[in-house]
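Structure, as structure tokens:
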Amino acid sequence: MIFLTTLPLFWIMISASRGGHWGAWMPSSISAFEGTCVSIPCRFDFPDELRPAVVHGVWYFNSPYPKNYPPVVFKSRTQVVHESFQGRSRLLGDLGLRNCTLLLSTLSPELGGKYYFRGDLGGYNQYTFSEHSVLDIINTPNIVVPPEVVAGTEVEVSCMVPDNCPELRPELSWLGHEGLGEPTVLGRLREDEGTWVQVSLLHFVPTREANGHRLGCQAAFPNTTLQFEGYASLDVKYPPVIVEMNSSVEAIEGSHVSLLCGADSNPPPLLTWMRDGMVLREAVAESLYLDLEEVTPAEDGIYACLAENAYGQDNRTVELSVMYAPWKPTVNGTVVAVEGETVSILCSTQSNPDPILTIFKEKQILATVIYESQLQLELPAVTPEDDGEYWCVAENQYGQRATAFNLSVEFAPIILLESHCAAARDTVQCLCVVKSNPEPSVAFELPSRNVTVNETEREFVYSERSGLLLTSILTLRGQAQAPPRVICTSRNLYGTQSLELPFQGAHRLMWAKIGPVGAVVAFAILIAIVCYITQTRRKKNVTESPSFSAGDNPHVLYSPEFRISGAPDKYESEKRLGSERRLLGLRGEPPELDLSYSHSDLGKRPTKDSYTLTEELAEYAEIRVK
């Protein structure tokens, strides 16, 4: 824009009307296009008392002092001028009317400079005015853009050209305004401190796309080839818009992740990476990376990019999904239940993607769910069979984890059918196997003796627990006659169960009773057969008379063993025998039956030949009854 600082013309005229002193007025600066002309308006004044007959004047170039011999632009007295101004300068004003307006034609760059006027009234009445005008020779129109152009807000851009040549008048037009929507153009002529300016106003609403747009103005002079163009680039301010950002990102745990955020704005934005309200990185830039080294599941989540400047802000988010194997499952729920209750067990874990969850027991799948982080196991009316160890397994394509847990079902005692009594000679052992939770108490009752023995009496009862099974063994000795009835009773806080224990191997007792008589008969028959064979064959004259003497043969005691797996080897203790006999001898029981016999094995030796004596093939057994 051209700024002129000289006083307005009307102020000079007022001052001149008062008269009485030397003075001049002209614009301090004036401009014109190269090749055109310019009219420099000028008025001067002098004291009224001088009253000259003729007034002359001189225009100098770049110096007001004649002593310096400055180039003469115009001289009214002699018409002698500097060669640079030959045919280019003439006076438009009437010096007698104190008008010193100068016209310069066919302007060229070397004519740009300071122009001074000197009044010549004759004699010593000559005066060079200090006021001067600076001529600027231009080649382009002046485009004025507001200091701040904001997108979306209407703006006015002006094109100004000097209009100080009375012979050539400029015509203005806009260039490159087609991409500015629907602009409007206004034109006017404006006086600016004695000079004239042709002005064209362009109104439009800029967009962010108009930033950097090259807008031009053209000044053309009709009937000539003179055209002058000027251009200006639009600096459109607009708020940020995020134009580049990652879409959802999937990364495996431990890998490197780089998130990019790019924004378009003017001026450049402040970019900020944030997560959960915490600033992770920020910088004034058009794009900003956020690098995450060895990502963990804790870094999984939503990341936000915020772009802002003085004209607004924008933000966008990106989801980072960290893929990882399931964590060790956690189990919440009932671990102890009473038989018949409903048990609810919740198994949960965390993984990405969600895992396949499975609950199984002893390789049998009880419940499973696909792509869920929780699995609920419902066991209605639990039974003792539900007691035991369970596993919750979580797996996805990145790994597998498992957790074991135990369910303890509490129930009343159950005496198993394998419970029984067994007798061997004078020893009776009773086995009572109880399934129970919690551990029960076990007692053996002998109704015929009116005696009850429990596991605290370790001389008679041995107990051992394995899991839910409790095995109790009652050992009775000195039972030569029929063994007594034995009832096993087990109880805990949930109930009581009793069972009369059946006897196994009862035929052994029968053989123990008839054994002495049968043995005598068997030996008698054996002797008869031997004698018959001896007399028949007459091969050998052998006289044998078998003799059975109690003193010749030691007692051989037959005591078959009855053992239960895990039972202690304490049955031969003398103290035990004494205690057991005292227990069984209560209430006037009959005395013990001591049966001693030796066993005869008729088939021990192989047959030699048909002449071998039967006595040589058989062993004998002595049976003694007391």
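Backbone N, Cα and C define each Cβ position, glycine as well.
Per Swiss-Prot, the features are as follows:
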BINDING   Tyr65, Pro66, Lys67, Arg118, Tyr124, Asn125, Gln126, Tyr127, Thr128  ganglioside GT1b (d18:1(4E)) binding site
MUTAGEN   Arg118 to Ala  No effect on inhibition of neurite outgrowth from sensory neurons
MUTAGEN   Arg118 to Ala or Asp  Abolishes inhibition of neurite outgrowth from CNS neurons
DOMAIN    139-237  domain 'Ig-like C2-type 1'
DOMAIN    241-325  domain 'Ig-like C2-type 2'
DOMAIN    327-412  domain 'Ig-like C2-type 3'
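A map of Swiss-Prot features onto the structure.
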residue	record	DSSP class
Tyr65	ganglioside GT1b (d18:1(4E)) binding site	coil
Arg118	mutagenesis position	strand
Tyr124	ganglioside GT1b (d18:1(4E)) binding site	coil
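Tyr124 (ganglioside GT1b (d18:1(4E)) binding site) sits 13 Å from Arg118 (mutagenesis position), taking the C-alpha atoms as the reference points. Local packing around the binding-site residues Tyr65, Tyr124 was summarised as the count of other Cβ atoms within 10 Å of each Cβ; on this measure the leading residue is Tyr65. The average pLDDT computed for the domain 'Ig-like C2-type 1' (139-237) is 93. Separation of the C-alpha atoms of Lys67 (ganglioside GT1b (d18:1(4E)) binding site) and Arg118 (mutagenesis position): 13 Å, rounded to the nearest whole number. Around Gln126 (ganglioside GT1b (d18:1(4E)) binding site), a 10 Å sphere centred on its CB holds 14 further CB atoms from the protein chains shown. When the recorded positions Lys67, Arg118 are scored by other C-beta atoms within 10 Å, Arg118 scores highest.
As a summary of secondary structure, the domain 'Ig-like C2-type 1' (139-237) carries 3 helix, 53 strand, 43 coil according to DSSP. Residue environment of Thr128 (ganglioside GT1b (d18:1(4E)) binding site) contains 19 other Cβ atoms, counted within 10 Å of its Cβ in all protein chains. Here the C-alpha separation of Thr128 (ganglioside GT1b (d18:1(4E)) binding site) and Arg118 (mutagenesis position) works out to 4 Å. Here ganglioside GT1b (d18:1(4E)) is bound by Tyr65, Pro66, Lys67, Arg118, Tyr124, Asn125, Gln126, Tyr127, Thr128 per the record. The longest Cα to Cα distance in that group is 17 Å. The two recorded residues Gln126 (ganglioside GT1b (d18:1(4E)) binding site) and Arg118 (mutagenesis position) have their Cα atoms spaced 7 Å from each other.
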